[in-house]
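Heads up, the thing below is written out as structure tokens.
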Amino acid sequence: MGRGWGFLFGLLGAVWLLSSGHGEEQPPETAAQRCFCQVSGYLDDCTCDVETIDRFNNYRLFPRLQKLLESDYFRYYKVNLKRPCPFWNDISQCGRRDCAVKPCQSDEVPDGIKSASYKYSEEANNLIEECEQAERLGAVDESLSEETQKAVLQWTKHDDSSDNFCEADDIQSPEAEYVDLLLNPERYTGYKGPDAWKIWNVIYEENCFKPQTIKRPLNPLASGQGTSEENTFYSWLEGLCVEKRAFYRLISGLHASINVHLSARYLLQETWLEKKWGHNITEFQQRFDGILTEGEGPRRLKNLYFLYLIELRALSKVLPFFERPDFQLFTGNKIQDEENKMLLLEILHEIKSFPLHFDENSFFAGDKKEAHKLKEDFRLHFRNISRIMDCVGCFKCRLWGKLQTQGLGTALKILFSEKLIANMPESGPSYEFHLTRQEIVSLFNAFGRISTSVKELENFRNLLQNIH
């Protein structure tokens, strides 16, 4: 009798467990969980967490930054898209309409931007005007003031400086043209396949301090890779010094950011009358879903946040350069220029207040000789990547690739110029540290792209929430 009652109670208990939900299988992960479950908490080599960045960027910074980037000073970027590829000759040009770039007509660009003196402060501009006037009057060099000669020499020296992390375009070249970035937005162009893979393969395989024996996960140009190769790669990566590991993560973060943009501004529908652009959830999942990418997607997104922190830190450190009274965002429209400078300083002070900035003091520490060599290797590798952008077969992709690598290169230049920035005079020309207009425009637009990516991650997270 006791056994019978025991069996009955056990059976009733099992029925109760099933009916109450206990013992049920867990519901399958949502698509949002597969893409974002690992994209949370603290970032490697940092004291900052993803959630703090999301709140700061999406609600305090993003709206004001977008307003600034829509202004004339930041929307016009001069670029040479016709420079030949320095590494190989067989470039396959993308023939799709969406790959094309529409340059500005001469009368579309404000005169203040086109003038040769836009790079410098008001006092420096006056010195250049003196130089230009002397040249127009046919005066000999001796007629220039000693101060002017010194300024011109210093600027020339700086523009050829070994502190630059990018090989910048010669904007005086007849092939360099102004492009309206708002009319040529970064979005999906259809440029993909072996030609696009080749660009990224050269960047990762030859410029990220990686030996050939170490295989990169999910390399589309390699075959037969598995879990062992992935484990070997990350064991190698973790064994690198912090500088080389950071270099790889910056490039991976930039790659991830670009892929977010392409997924967020995808050509969804095309008719004779219009094109419809929007979020392509499938495209995003193929690039970042933890299962579809064998765990790589979430890692790439965390590297995007790392890139965000690096550029955010650079902007916080360069504030004194823009605070100088004679610095202008000069376009020729005095009222607009003053308003834009106020907005710029407001944004930079907001960035300065960010509580968990990346600490770059761990970079290039230790033995001075070794640190100097490592910094030079770091600079040359990144400079080489900026040259690879001239090999991109899609002109729209080339435009944004050149701008974003120059922007990141400018951020690195700022991070490693702390003493020069601290020693700048409060007014007058800054001989030791200055930024050209090209560097300023690329710096803020590049950060604007990363800021947009972080904002778009919130949009994709919401879109994927109910998809399994």
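Just so you know, glycine gets a Cβ as well, placed from its N, Cα and C.
If you look for the noted substitutions, you won't find them, since the model keeps the original residues.
Looking at Swiss-Prot, the entry for mutagenesis of Cys85 to Ala says: Alters protein folding and stability. Loss of regulatory disulfide bond formation and increased activity towards P4HB; when associated with A-131. Mapped onto three states, the DSSP output places Cys85 (mutagenesis position) in coil.
The Cβ of Cys94 (mutagenesis position) has 22 neighbouring Cβ atoms from other residues within 10 Å, across all protein chains displayed. In Swiss-Prot, the entry for mutagenesis Cys94 to Ser states: Induces a decrease in activity towards thioredoxin. Loss of activity towards thioredoxin and loss of regulatory disulfide bond formation; when associated with A-99. The structure shown retains the original residue.
With a 10 A radius on its CB, Cys99 (mutagenesis position) counts 18 other CB atoms from all the protein chains. Experimental mutagenesis is annotated in Swiss-Prot for Cys99 to Ala, with the remark: Acts as a weak dominant-negative mutant. Loss of activity towards thioredoxin. Loss of regulatory disulfide bond formation; when associated with A-94.
Swiss-Prot gives this note for the published mutagenesis Ser145 to Glu: Phosphomimetic mutant. Does not affect interaction with ERP44. Shows two-fold increase in enzyme activity. Accelerates immunoglobulin folding.
Quoted from Swiss-Prot, the note attached to the mutagenesis of Ser145 to Ala states: Abolishes phosphorylation. Does not affect interaction with ERP44.
Sequence annotations record features per position, and here Swiss-Prot assigns FAD binding site to Arg187, Thr189, Trp200, Ser252, His255, Arg287, Arg300. Taking Cβ-Cβ distances under 8 Å and a sequence gap of 6 or more within the same chain, the neighbours of Arg187 (FAD binding site) are Asp98, His261, Leu262, Arg265, Tyr266, Leu267, Trp277.
One entry in Swiss-Prot concerns the mutagenesis experiment Cys208 to Ala or Ser. Its note says: No effect. Reduced to three states, the DSSP call for Cys208 (mutagenesis position) is coil.
All chains included, 21 other C-beta atoms sit within 10 angstroms of the C-beta of Cys391 (mutagenesis position). In Swiss-Prot, a published mutagenesis experiment is listed as Cys391 to Ala, annotated Alters protein folding. Prevents formation of regulatory disulfide bond and down-regulation of activity. Decreases association with P4HB.
A mutagenesis experiment is reported in Swiss-Prot for this position, Cys394 to Ala, and the note states: Retains activity towards P4HB. Does not act as a dominant negative mutant. Induces defects in folding. Remains associated with P4HB. Long-range C-beta contacts of Cys394 (mutagenesis position), restricted to its own chain and to partners at least six residues apart, with a cutoff below 8 Å, comprise Cys94, Arg96, Cys99, Thr189, Tyr191, Ala196.
According to its DSSP assignment, Phe395 (mutagenesis position) is helical. Swiss-Prot gives this note for the published mutagenesis Phe395 to Asp: Increased catalytical activity.
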Can you give the largest Cα to Cα distance in Å, as a whole number, for the residues Arg187, Thr189, Trp200, Ser252, His255, Arg287, Arg300 that bind FAD in the record? 22
Between the C-alpha atoms of Arg300 (FAD binding site) and Cys391 (mutagenesis position), the distance in angstrom, to the nearest integer, is 24
Note down the number of other Cβ atoms within 10 Å of the Cβ of Cys208 (mutagenesis position), including every protein chain shown. 20
Across every protein chain in view, the count of C-beta atoms other than its own within 10 A of the C-beta of Trp200 (FAD binding site) is 17
Counting across all protein chains shown, how many other Cβ atoms sit within 10 Å of the Cβ of His255 (FAD binding site)? 18
Taking each of Cys85, Trp200, Cys208, Ser252, His255, Arg287 in turn, which of these recorded positions have a Cα lying within 10 angstroms of the Cα of Cys391 (mutagenesis position)? Cys85
